[in-house]
Amino acid sequence: MSEKMVAIMKTKPGYGAELVEVDVPKPGPGEVLIKVLATSICGTDLHIYEWNEWAQSRIKPPQIMGHEVAGEVVEIGPGVEGIEVGDYVSVETHIVCGKCYACRRGQYHVCQNTKIFGVDTDGVFAEYAVVPAQNIWKNPKSIPPEYATLQEPLGNAVDTVLAGPISGKSVLITGAGPLGLLGIAVAKASGAYPVIVSEPSDFRRELAKKVGADYVINPFEEDVVKEVMDITDGNGVDVFLEFSGAPKALEQGLQAVTPAGRVSLLGLYPGKVTIDFNNLIIFKALTIYGITGRHLWETWYTVSRLLQSGKLNLDPIITHKYKGFDKYEEAFELMRAGKTGKVVFMLK
């Protein structure tokens, strides 16, 4: 193994990132070193690249970016048990304390002292990465790296879609970005019908149809609530899944969901949102779930089994694959323009 590696690094505050050569890190106690086989770009990585207000408050350059990964364990630090060199793995990004009130109740996904791998630590946009052993997930060999790297965001989609009954339910999904597209795949694999998708981008509406959406709506040109009511014989959808983070989409979805329906919210909003709580939530007796992270480790088992079932239609979602990191700037600019689904760097 070489002593040097290439990595995409946020070297300083400001727009962009740099491809640099750095030392291969060494795993410390309770850590493992993985060789990266595939890694994918998340919206969080784009925020760091663009250096938005959140990134400015959270990221401390110089730092290697990236957190979605499939890799192979190549070295084990002191005190690590249950993991071996050669294991094919992915990484849960929430580094939890195990001691706070939430953790002691088994609610690790809302740990009060969470650190995020690849946000608060160096990440996986590199040939090698050091990972806390407690965050390692072992993959079946049958799952290819370009799918295995998607398990972390797939976990977000699974928790959103499967927060309540979904088989045989009518569903409205607002937002067909990468997470929304994964939500479509999970909903279809889980027996939802019809799956209706509201998305303003022509490119993403086409992707939504390829993934399996039964109906697509352009919210800039069509009345979303009217279209949903027409499709559902005036009843509204059983389940509303909000992936966009757009306040208008939230309002439309709450109007379009049937009384006593279920709502799952994953999209993050730009600020405070004004909602008619009385008429859109209370009098409709809606059940609402806020979604963050993934349930450790229940969601990972669900994601892995869905992948092994072969029922998830992920190929249309992976719109761009790059061999190595050389074209990382092109990849990020395409994502900024909304011209991608998931972008994967292949290092195998």
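The first residue you see is number 1, and the count goes up from there.
Just so it is clear, glycine is given a Cβ too, placed from its N, Cα and C backbone atoms.
Modelled residues match the original; the substitutions are not represented.
Positions annotated as Zn(2+) 1 binding site by Swiss-Prot: Cys42, His67, Glu68. The mutagenesis experiment Thr44 to Ala is recorded by Swiss-Prot, whose note states: Total loss of enzymatic activity. Look at Swiss-Prot and you will find Thr44 (among others) tagged as active site, charge relay system, backed by a curator's inference. Under the heading Zn(2+) 2 binding site, Swiss-Prot lists Cys97, Cys100, Cys103, Cys111, citing experimental evidence as support. Glu152 to Lys appears in Swiss-Prot as a published mutagenesis result, with the remark: Total loss of enzymatic activity. Quoted from Swiss-Prot, the note on the mutagenesis of Glu152 to Ala or Gln is: Almost complete loss of enzymatic activity. Listed in Swiss-Prot as a mutagenesis experiment, Glu152 to Cys is described as follows: 120-fold decrease in catalytic efficiency. Here Swiss-Prot flags Leu179, Glu199, Arg204, Leu266, Gly267, Leu268, Ile291, Thr292 as NAD(+) binding site, drawing on experimental evidence.
Checked against Cys97 (Zn(2+) 2 binding site) by C-alpha proximity, the recorded positions Thr44, Glu68, Ile291, Thr292 yield Thr292 as the nearest.
Relative to Cys42 (Zn(2+) 1 binding site), the binding-site residues with Cα atoms inside 10 Å are Leu179, the candidates having been Cys103, Leu179, Glu199, Leu266, Thr292. Note on proximity: among Thr44, His67, Glu68, Cys103, the recorded positions of the record, the Cα nearest Leu266 (NAD(+) binding site) is that of Thr44. Among the binding-site residues His67, Cys100, Cys111, Leu179, Glu199, Gly267, the ones whose Cα is located within 10 Å of the Cα of Thr44 (mutagenesis position) are His67.
For Cys103 (Zn(2+) 2 binding site), the nearest of the binding-site residues Leu179, Glu199, Gly267, Ile291 in terms of C-alpha separation is Ile291. For the pair Leu179 (NAD(+) binding site) and Glu152 (mutagenesis position), the Cα-Cα distance reads 11 Å. Those same-chain residues not listed among Cys42, His67, Glu68 yet with C-beta within 8 angstroms of the centroid of the Zn(2+) 1 site C-beta atoms are Thr39, Ser40, Ile41, Thr44, Asp45, Gly66, Val69, Thr93, Gly118, Gly123, Val124, Glu152, Pro153.
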